[in-house]
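Colleague: Okay, handing you the structure first.
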Amino acid sequence: MSPFKKTYVLKLYVAGNTPNSVRALKMLKNILEQEFQGVYALKVIDVLKNPQLAEEDKILATPTLAKILPPPVRKIIGDLSDREKVLIGLDLLYDEIREREAEDQ
């Protein structure tokens, strides 16, 4: 692995401290700790407390997970319990596979 790993910047938009919000955050933290130890920054945004941020980022439903960096911006809306779908949906799994293939050559 390259010593210069990229950092993933993610935003999780939730609506208060509801069971769905708590579950989404727990599942996401689990995925990130397993797959991206130390190479991610996660900001949790409560759209009830910060509706202007949700409006600026065009968030229509919660929970919504947005990958901000590296580009392109990708979003997943709803259930975050399927690890593989989250990684593929955000292009995170694809990036890791591509990097491993490049290292093997």
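The backbone N, Cα and C atoms fix where each Cβ goes, and this holds for glycine too.
Keep in mind the model shows the original residues, not the substituted ones.
Got these off Swiss-Prot a minute ago, pasting:
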MUTAGEN   ASP91 to Gly  Severely impairs rhythmicity
Colleague: Helix, strand or coil for ASP91 (mutagenesis position)? Use DSSP.
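Modeller: The three-state answer is coil.
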Colleague: Within the chain of ASP91 (mutagenesis position), which residues six or more apart in sequence place their C-beta under 8 angstroms from its C-beta?
Modeller: LYS67, PRO72, ARG74
